[in-house]
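Some features that Swiss-Prot has for this protein:
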- G13 to A: Shows a reduced dehydrogenase activity (MUTAGEN)
- D88 to N: Shows almost the same dehydrogenase activity as the wild-type (MUTAGEN)
- G95 to A: Shows a 10-fold decreased affinity for NAD and NADH and a strongly reduced dehydrogenase activity. Completely insensitive to the stimulating effect of the activator protein Act (MUTAGEN)
- D100 to N: Loss of dehydrogenase activity. It still binds NADH (MUTAGEN)
Amino acid sequence: MTNFFIPPASVIGRGAVKEVGTRLKQIGAKKALIVTDAFLHSTGLSEEVAKNIREAGLDVAIFPKAQPDPADTQVHEGVDVFKQENCDALVSIGGGSSHDTAKAIGLVAANGGRINDYQGVNSVEKPVVPVVAITTTAGTGSETTSLAVITDSARKVKMPVIDEKITPTVAIVDPELMVKKPAGLTIATGMDALSHAIEAYVAKGATPVTDAFAIQAMKLINEYLPKAVANGEDIEAREAMAYAQYMAGVAFNNGGLGLVHSISHQVGGVYKLQHGICNSVNMPHVCAFNLIAKTERFAHIAELLGENVSGLSTAAAAERAIVALERYNKNFGIPSGYAEMGVKEEDIELLAKNAFEDVCTQSNPRVATVQDIAQIIKNAL
């Protein structure tokens, strides 16, 4: 039996952000708390969204304190503001950091306690505060998922919180919000989306439904990510990547992830590194480890990513997937290893132990020991 989770409503395309006030009104909201980061707030985007909400006859407050790799401290501060402002809905603006922060605020505001109490799978008892997630980057897919990743500031460990109840009520994906994003951010978020599609396609929980989303996401990313990097104002490329990251998010939300994310959660949490780049660095090494478990699928991935596999055996074609990922990293100027990013060999044991315990490890296609994971991280240095 397959369970499939997706936001009850999704609005995708140019100008979609103008739907926010109408959508909030439809779900019965009276006052929304906008959750965003300081930079997006400084651009005036949150005020534009707030204006749209007010024009729909609703009240609004703004919490512009979402941060990369959001921590429990920001979540709890947001919960306090949500309650002080007497809000009954949340609007997140940004990428995964804003969306995950809003999901976590909505969870704790409705269920009590601390976000740290909800680490793991299906630990949420009551319905959460509705979230309208407005995406400004093509990468995390967080607007589609039942996952929030929050850093435990005391333990310096990323805590995945997974529960269908935290899936946003409405996902808004507007490519016009993605134009003019710098190439570096486009690369990091685009490679994050690619990692979602690849891991979902080979995950233990993959189904024909998730396969369809993952395959189409890989096709679009292979064609349009280089174009979006080369010209951030290419609206066709931005729109294609908007759809790709949405589909990749749906795929991994229902099919699962794997060691790419288990490892990057730890590396990013300890060293405060960009999530998409952490994924990119370890992805060739994780895929090399997983090849024997999903050889035919990796052969297909190689083809989807532009490798010529004609005349090759399935095993040889599968290895071309690793070549493709290394090509992506080289072409996009991604560091060749974690050492360049400041990761220290003496931390590998702790990183591997925490990655082994990460919930994403459960859906990796090949069973891995702590020692296996340590070797993968060492290879990625």
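A Cβ is built for glycine as well, from the same backbone N, Cα and C atoms used for every other residue.
Original residues throughout; no substitutions modelled.
When the mutagenesis positions D88, D100 are compared by the number of other CB atoms within 10 angstroms of each CB, D88 has the fewest. Compared over the mutagenesis positions G13, G95, the count of CB atoms lying within 10 A of a residue's CB peaks at G95. The distance from the Cα of D100 (mutagenesis position) to the Cα of D88 (mutagenesis position) comes to 17 Å.
Reduced to three states, the DSSP call for G13 (mutagenesis position) is coil.
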